[in-house]
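Annotation source Swiss-Prot lists 2-phenylethylamine binding site at Asp102. One entry in Swiss-Prot concerns the mutagenesis experiment Tyr153 to Ala. Its note says: Reduced activation of G(s) G alpha proteins in response to beta-phenylethylamine-binding. Does not affect activation of G(q) G alpha proteins in response to cyclohexylamine-binding. Looking at Swiss-Prot, the entry for mutagenesis of Trp261 to Ala says: Abolished activation of G alpha proteins in response to 3-iodothyronamine-binding. According to Swiss-Prot, the experimentally introduced change Phe264 to Ala is described as follows: Abolished activation of G alpha proteins in response to 3-iodothyronamine-binding. Among the mutagenesis experiments that Swiss-Prot reports, Tyr291 to Ala is described with the note: Abolished activation of G(s) G alpha proteins in response to beta-phenylethylamine-binding. Does not affect activation of G(q) G alpha proteins in response to cyclohexylamine-binding.
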Amino acid sequence: MHLCHAITNISHRNSDWSREVQASLYSLMSLIILATLVGNLIVIISISHFKQLHTPTNWLLHSMAIVDFLLGCLIMPCSMVRTVERCWYFGEILCKVHTSTDIMLSSASIFHLAFISIDRYCAVCDPLRYKAKINISTILVMILVSWSLPAVYAFGMIFLELNLKGVEELYRSQVSDLGGCSPFFSKVSGVLAFMTSFYIPGSVMLFVYYRIYFIAKGQARSINRTNVQVGLEGKSQAPQSKETKAAKTLGIMVGVFLVCWCPFFLCTVLDPFLGYVIPPSLNDALYWFGYLNSALNPMVYAFFYPWFRRALKMVLLGKIFQKDSSRSKLFL
């Protein structure tokens, strides 16, 4: 790998954008990074601190927040410099570490969403056996799979250069020799990345929420019909409405994920078959649109979960440092 800032004949790469545009991009990306760090840190602190939130499902949310926080802490700052400066300043080894960690954390976040959808499916569709099925051991297995599989896949592919099989020269001429550092895929590895990190988990999410929607809708009609018959309208609906609301909330999270990541993964799988015609700047922009997903998840919690808003207030006011604050009631 050559250092782009040291190669005089391609130094124009760094001046394609004016200082005003670069400053605007730095400001926008810094806001995304800040929102990702602050939002997910509050989720981590809240679930760790408040005993009422120590449920199997919330530990899955906790693990996903850690993934998104690490993405904002370890990956986004270097990606910001690479995107704005159109140059990788940190060397070839760190390029591989950055790329593999980026793919690992992005995929891990997606895996967590898939498992969260399965958890909600069990809660809504089989509530009587939910606690027996989804216990802490089950959640730990989900968390382990969500971290380990993306790690093996990402680091194995990048450090063994399996993603470059058959396109090594093209990668050198278009990326490496220009001092760049961005994910680059052959036709085979592009399809594999699309299937592993997007299509399979995304299909699981869509199928599960399709099932949840119709089953929850049917259960709600059945409960309302029963209550009308016995004259108990408005009663005995709280447990079901609580689970249905949780399912809708996580369904919105899945929708946000699909909107954020779908453009990037479509480009990833199509670009090798189109002869690598997608400009690096567009590819970078789509990657940042995917990063935005990690900043939006805590905002979904804040909008839909009253417990998160109460926890947020206590964290910001410093009330978590008071005695017995961990036993505070967040569910009214």
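Placement of Cβ uses the backbone N, Cα and C atoms for every residue, glycine included.
At each noted position, the model has the original residue.
Distribution of Swiss-Prot features across the structure.
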residue: Asp102; record: 2-phenylethylamine binding site; contacts (Cβ under 8 Å, 6+ apart): Leu71, Ile75, Ser79, Ala154, Pro183
residue: Tyr153; record: mutagenesis position; contacts (Cβ under 8 Å, 6+ apart): Ile103, Met104, Ser107, Thr196
residue: Trp261; record: mutagenesis position; contacts (Cβ under 8 Å, 6+ apart): Ser106, Ile110, Phe198, Phe289, Gly290, Asn293
residue: Phe264; record: mutagenesis position; contacts (Cβ under 8 Å, 6+ apart): Asn283, Leu286, Tyr287, Phe289, Gly290
residue: Tyr291; record: mutagenesis position; contacts (Cβ under 8 Å, 6+ apart): Ile32, Thr36, Leu71, Met76, Ser79
Using DSSP and three states only, what is Trp261 (mutagenesis position)?
helix
